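Listed in Swiss-Prot:
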- Cys12, Glu37, Gln39, Leu45, Trp46, Asn72, Val125, Gln315, Thr318: FAD binding site (BINDING)
- Trp70, Asn72, Tyr170, Ser202, Ser203, Ser205, Arg226, His227, Asn288, Arg409: NADP(+) binding site (BINDING)
- Glu37 to Ala: Retains 15% of wild-type activity with DMS as substrate (MUTAGEN)
- Trp46 to Ala: Retains 10% of wild-type activity with DMS as substrate (MUTAGEN)
- Trp70 to Ala: Loss of activity (MUTAGEN)
- Tyr170 to Phe: Retains 10% of wild-type activity with DMS as substrate (MUTAGEN)
- Tyr170 to Ala: Retains 5% of wild-type activity with DMS as substrate (MUTAGEN)
- Arg226 to Ala: Retains 20% of wild-type activity with DMS as substrate (MUTAGEN)
- Asn288 to Ala: Retains 30% of wild-type activity with DMS as substrate (MUTAGEN)
- Asp314 to Glu: Increases wild-type activity with DMS as substrate (MUTAGEN)
- Gln315 to Ala: Retains 5% of wild-type activity with DMS as substrate (MUTAGEN)
- Arg409 to Ala: Retains 60% of wild-type activity with DMS as substrate (MUTAGEN)
Amino acid sequence: MSKVAIIGAGPCGLSILRAFEHLEKKGEKIPEIVCFEKQESWGGLWNYNWRTGSDQYGDPVPNSMYRYLWSNGPKECLEFADYSFDQHFGKSIPSFPPREVLQDYILGRVSKGNIKNKIKFNTRVINTVYRNDKFEINYQDKVNDKTLSDTFDYLVVSTGHFSVPFIPEYEGMSSFPGRIMHSHDFRDAEEFRGKNVIVLGSSYSAEDVALQCNKYGAKSVTIGYRHNPMGFKWPKGMKEVHYLDKLDGKKAIFKDGTEQDADVVILCTGYLHHFPFLDESLKLKTHNRLYPPKLYKGVVWQDNHKLLYLGMQDQFHTFNMFDCQAWFARDVIMDKIKMPSDDEIDKDINKWVSMEEKLENPDQMIDFQTEYTKELHNISDYPKIDFELIRKHFKEWEHHKVEDILTYRNKSFSSPVTGSVAPVHHTPWEKAMDDSMKTFLNKR
């Protein structure tokens, strides 16, 4: 019987554990599986941790979640095909839930089986090499400070790529008298009440961190973009300007000549694909893009078909795309899907990369990733889900944000699994200061 190592028990790792569980429940024999998770619990990025910097064992804290974080996309677009929100909560819930609600949903799907028994918690993978047709993995039991090793036939890397921040350098940083932090360490917008906040970036983190700071009472929020502005109709107290030139004392000076008082600078400058636990020959090297190179179907490592990566793309689709990738990866491991020739693999990768390079706007990007996810869905037995409806929802969501960036979370969408329409939340997002699950689910 073959052995499979999975690194990471966040959403991607849980997806492939779930995929194997589906086969096992149908009476099929599955490989021996060991999942290594360096945190003390499962859920990955969705675990909130007050810590920043290092954990109690000296490892970097992987968590980037913060208080008052609400989903910035419709929950219907990430719904699991085999476990609906209606099933989990026993009723329809609003389309934009806070973090705790989504975490409860993610873990609810995997808590009922024996998936947890396959996970080694508080376990850090130190290094991995491929030798004699096996993956040799050295790992540390962090609680008992023991180093152990094991060998595996297949390796699935499901660590995500939103835990190692990219931190650029700007003139004047070393002498800036205020605070400089990456969004990875952002934990509570209340901390910046009455402050002049500079947010550097132009993607989802910058958008949400800036809105959070405004919502919870920042004196001003100035967003500095590098290439293209987000271009939303920002509420009072917020503005978007072109690219930070330098910090001069407590002033931020931008390329367009704007000068702004600054108490804190928050770097929403993205993350690195970082795999220090892999031998150099096994590492995926890419920036954040919709179709990383050298991955067949976005999953199988071109140079070694026993190495599989999950969730390494820039993302519109998330949980159900991870599931489609996981079902595909499972079937490759189980030899239910035969790998084509090297030439065919190369041709397929180049086709997707070439299409990605021609994308010009969010609608095209949504179409691209929807078609990619549908292709994976069609070649596995992942349960039925309406990806055309999800495509439509994503485009409506983008339109709602353009209409009003402050109120788009107050909209409702229909489930691609059950068809039920989400109710309107009892409190508009811009006025909802309590993000607890209890308050969200129960009308006051």
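Placement of Cβ uses the backbone N, Cα and C atoms for every residue, glycine included.
No substitution from the list is modelled in this structure, which keeps its original residues.
Following the DSSP three-state reduction, the secondary structure of Trp70 (mutagenesis position) is strand. The most crowded of the recorded positions listed here (Gln39, Asn288, Gln315, Thr318) is Gln39, judged by how many other CB atoms sit within 10 Å of its own CB.
Counting other C-beta atoms within 10 Å of each candidate's C-beta, the mutagenesis positions Arg226, Arg409 are led by Arg409. Cβ environment of Cys12 (FAD binding site): Gly44, Ser158, Thr159, Gly160, Leu310, Gly311, Phe322, Gln325, Ala326 lie under 8 Å away, each six or more residues apart in the same chain. In terms of Cα distance, the recorded positions that sit within 10 Å of Asn288 (mutagenesis position) are Asp314, Gln315, chosen from Gln39, Trp70, Ser203, Asp314, Gln315.
Under the DSSP three-state reduction, Ser203 (NADP(+) binding site) is assigned to coil, being neither helix nor strand. With respect to Arg409 (mutagenesis position), the closest of these recorded positions in Cα terms is Asp314, chosen from Glu37, Val125, Tyr170, Asp314. Packing around Glu37 (mutagenesis position) is summarised by its Cβ count: 25 other Cβ atoms lie within 10 angstroms of its Cβ, all protein chains included.
Ser203 (NADP(+) binding site) is 19 Å away from Tyr170 (mutagenesis position) when you measure Cα to Cα. Sequence-distant contacts of Trp70 (mutagenesis position), defined as residues of its own chain at least six apart whose C-beta falls under 8 angstroms from its C-beta, comprise Phe96, Pro97, Pro98, Arg99, Arg409, Trp429, Ala432, Asp435. Whole-number maximum of the Cα to Cα distances across the FAD-binding residues Cys12, Glu37, Gln39, Leu45, Trp46, Asn72, Val125, Gln315, Thr318: 32 angstrom. As a whole number, the greatest separation of Cα atoms within the NADP(+)-binding residue list Trp70, Asn72, Tyr170, Ser202, Ser203, Ser205, Arg226, His227, Asn288, Arg409 is 34 Å.
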